[in-house]
Amino acid sequence: MLNARDVCPEGNDDQQLDHNFKQMEEHLALMVEGNENEDPRKATCEYEDTNEDGATCTSGVLSEIQENFGRLRLCDVTAPLLEFHGLDCLQQIQKRSRHFAFDGSPAKKSRSGGVLVTGPKQKQLQKENVWNRKSKGSASADNIEKLPITIEKLHMIGLHGDCLEHNAVLRLMNLFRSLHDHLTADLGFSRQNSMPSDYLFDMPVKSTMPKSLNVRYQLQVLCTKVERFLVQQRRTLEANRHFDFEKYDECDKLLKGFASYLDNFKLLLKPKMRNRNGNSGSNADKFHTQRMERLLIGLRDWIKAAHLSVHVFNWEMDLEHRYSGAMTESHKSLNERAILLSGAELRAAEARGISAEDLFIAQRYKLGGPIYCVLEQHEFLSALIANPETYFPPSVVAICGPQKLGAVSMEQPSASEEEFEETEEVPSSPPRHTGRVPRFRS
């Protein structure tokens, strides 16, 4: 292929191009005339082989043209660029193939009867073109994966806002579900805490979200549940009012703000907010739905803040005021006892050496085994004797415990009581007569 850079002015390009084409036409005409004036013995052939000879002569002319074009050089270096597809050029550009078809379809026949590029060469070039397309596609896909996600790309795949559901009604249902789960599972608030305990054997039903797409009904159920939760927090707060009024005042302000925020939902209970298959009908319904979504997101934060503040205040008052002195002393004694037991076990784990007296007794009376065993388990046996209730159940401790001397049986009467009964004094007043005294009538 002849490639030259176009560096001449625009005014001379057309003239130079016409001049080059004229030279090429003259040269081609001379070559064709030279082939026609050859020896007729070389050009004549039999009738049965006319098609093959015509194709051979044509292919010979084309091959000669191709060789001449390879040796052709223009006179002007500044001539415009010319490209000949299918020739042995330095840079081959992608072209349309007529002798290769995809998916096994038959190839089209050329009109000229001969081709500038052979069949295997065309197949090879087209395979290279297909491979180049695939490599370019994979490279572009890698570049797309490296690009950051933008809002426009999210809108193209149907995600709006901060990756929420596009349908406003479905977003509201997800918020209702999360609030019900938060109140029931995380905060432990359900119908079991709000129902009276008159029916002990009637198990409470788990408070779940209603199975309905009616937004107004869902909001009414949630408001009732949140109001009960607010009453429970108020009851817990009022029980600790006399302990610390400053902390009580802080929690009280928070609960009052929570109650005033909950009043905003009562205004949304007035409109019907109808929807058909999850789609709001009018613009007013869409506005109320968006406002309810914002309020529900804020309601979740109010619930968490109120529960956390009241729970911490109640826990602190329990530690400071509700635990009596006896409970505190018992807790301290248990800790001290556990520390002593752990220290005794650590000392028991340490290896002890045998003294000279113990060694003499073991050798003289052949008691080496028992003495060594006692030395190894000395600390453990000491802890066992000092605190048997730690290692044995109460029934075993009662059996093995020391018998109290001078125990008095309450069933047998004592001698002092018998003496008191014998020396009992006679009352000074006469006994009372229960008989009836007759009266005389006058």
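Glycine is no exception: its Cβ is also placed from the backbone N, Cα and C atoms.
No noted substitution is present; original residues retained.
Feature list (source: Swiss-Prot):
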- Cys45 to Ser: In strain: Wpg6, Wpg8 and Wpg12 (VARIANT)
- Gly54 to Asp: In strain: Zim10 (VARIANT)
- Ala239 to Ser: In strain: fs(3)Neo61, Wpg1, Wpg10, Wpg16, Wpg2, Wpg3, Zim10, Zim18, Zim32 and Zim35 (VARIANT)
- Phe243 to Tyr: In strain: Wpg4 (VARIANT)
- Pro394 to Arg: In strain: Zim10 (VARIANT)
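Known features from Swiss-Prot, placed on the structure.
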residue : record           : Cβ neighbours (10 Å)
Ala239  : variant position : 12
Phe243  : variant position : 16
Pro394  : variant position : 9
Pairwise CA distance, Ala239 (variant position) versus Pro394 (variant position), rounded so that it is a whole Å: 39
Distance, Pro394 (variant position) to Phe243 (variant position) (CA atoms, angstrom): 41
In three-state DSSP terms, the structure that Pro394 (variant position) belongs to: helix
Per DSSP, three-state class assigned to Phe243 (variant position): coil
